[in-house]
Amino acid sequence: MKFGKDFRSHLEETLPAWRDKYLAYKSLKKLIKNLPPDGDPPPVAAAAEVPAGDGDGDGGIALGNWFARVLDMELQKLNDFYIEREEWYVIRLQVLKERIERVKAKKNGAFTSKSEFTEEMLEIRKAFVIIHGEMILLQTYSSLNFAGLVKILKKYDKRTGGLLSLPFTQRARHQPFFTTEPLTRLVRECEANLELLFPIEAEVLESASSSAKLQPQNDDAASHDPASSVDVETSDVYRSTLAAMKAIQGLRKASSTYNPLSLARFFHGEDGEACSGAITSESDSYSDSQIEDAEDDDKEVQSREQNTAQNAAEGQPRDE
């Protein structure tokens, strides 16, 4: 299944409040498809009033500057939402930890019955389960949007003959929405609290958060999963995360051709083994310099192929 279909399927399954916060992948594809052949930026009205290029230089450069502005607006949207959610999770986790301490402090004598204490702890567990699921979903939000951005940049370069992919991808890798180390620490902190308070629940959640091992499940399997039986709200988060993981799994497939910007490179190590994490800034095996080196290698290979073809056309012997 193509990435666009997977991306659309994920949007249909994700939390309703999140749907308009994702990369406008479909709209950007249409925009690229309708780019004029002369290399000039389309009218401002055709791109939701995005400022056009200066238009006082090479048409390709002006078009590249204009499209970069379009993508800048998308990056701003992604960053704003990601930062907002991450800050909310920091606050929410602190509130839950304080709530746990209060429950512990009044355990001996403050509760009228054991059932009241159990109910309070179950409410805390539910809150942890939901926030854990949403943080995992935010990690996949980062991965899918970055993957979509890479796809869009490739389509733009192919359509226009531009060279926007490499510099813009490098820039995107340093944006807040792609810097997931703080979020990963929050996930681990949440799992540590769950393991301490609810060992069985923690095992279930840690298994679900392992993107390298998570596989799509059918309806029968999901109906028997412990995480799907907590309640409707928790199930919505769980289902949304599964949909995101399914889309990411399609990106893990190794490419048949070498490409420094191939999404499979962000999902596999140098030895070809799948990485355990999503496409995030934590996948630091591919630094800016390595991508540049890979680009140089590609140019050298292309140059050799051109020389070989020219020699063959001239009837000269082919260098081995």
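First residue shown is number 1, and so on along the chain.
Glycine is no exception: its Cβ is also placed from the backbone N, Cα and C atoms.
Keep in mind that this structure shows the original residues, not the substituted ones.
Per Swiss-Prot, the features are as follows:
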- 1-170: domain 'SPX' (DOMAIN)
- TYR25 to Phe: In PBC; loss of inositol polyphosphate binding; when associated with A-29 and A-155 (MUTAGEN)
- LYS29 to Ala: In PBC; loss of inositol polyphosphate binding; when associated with F-25 and A-155 (MUTAGEN)
- LYS155 to Ala: In PBC; loss of inositol polyphosphate binding; when associated with F-25 and A-29 (MUTAGEN)
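Annotation for LYS155 (mutagenesis position): same-chain Cβ neighbours under 8 Å, separated by at least 6 residues, are LYS29, ILE32. For the mutagenesis positions listed here (TYR25, LYS29), the lowest count of other CB atoms within 10 A around the CB belongs to LYS29. Model confidence over the domain 'SPX' (1-170) stands at 83, taken as the mean pLDDT rounded to a whole number.
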